[in-house]
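According to Swiss-Prot, the features are:
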{"type": "MUTAGEN", "residues": "K9 to E", "note": "No effect on self-assembly"}
{"type": "MUTAGEN", "residues": "L40 to A", "note": "Assembles as protofilament sheets like the wild type"}
{"type": "MUTAGEN", "residues": "M54 to A", "note": "Cannot assemble as highly ordered structures"}
{"type": "MUTAGEN", "residues": "L61 to I", "note": "Assembles as small oligomeric structures which cannot assemble further into larger arrays"}
{"type": "MUTAGEN", "residues": "W72 to R", "note": "Unable to form multimers larger than tetramers"}
Amino acid sequence: MGKIFDQEKRLEGTWKNSKWGNQGIIAPVDGDLKMIDLELEKKMTKLEHENKLMKNALYELSRMENNDYATWVIKVLFGGAPHGAK
């Protein structure tokens, strides 16, 4: 008899498929099974982290130097003026 997939647990890691290469994991999402591409998830996490670092650096530059360009970039990219900026 085959294994019963427990939808409450996530499968950790990837498996190697001779035809398609590394495969993602299957994880339950709102009761449905969904393939998760681990490499894509890692890239998205890295981009989100870099975005947060850039945003914090611009806020700090705008605050410390009262830099109008940094304030403008923050307004264009993030939709608002930093705290304490004009």
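Please read every residue number as a count from 1 along the shown chain.
Placement of Cβ uses the backbone N, Cα and C atoms for every residue, glycine included.
Heads up, this one's the original sequence, none of the swaps are in it.
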Next on the checklist: Using CB atoms and a 10 A radius, I'd like the single residue among the mutagenesis positions L40, M54, L61 with the highest neighbour count.
Outcome noted: L61
Next on the checklist: Cα-Cα, whole number of Å: W72 (mutagenesis position) versus L40 (mutagenesis position)?
Outcome noted: 31
Checklist entry - At the level of the C-alpha atoms, what whole-angstrom distance separates L40 (mutagenesis position) and L61 (mutagenesis position)? => result 31
Checklist outcome for this item: Expressed in Å to no decimal places, the gap between the Cα atoms of L61 (mutagenesis position) and M54 (mutagenesis position) is 10
Item to check | Surrounding CB atoms that lie within 10 Å of the CB of W72 (mutagenesis position), all protein chains | outcome: 13
Next on the checklist: Which secondary structure state does DSSP assign to L40 (mutagenesis position), in the simple three-class scheme?
Outcome noted: helix
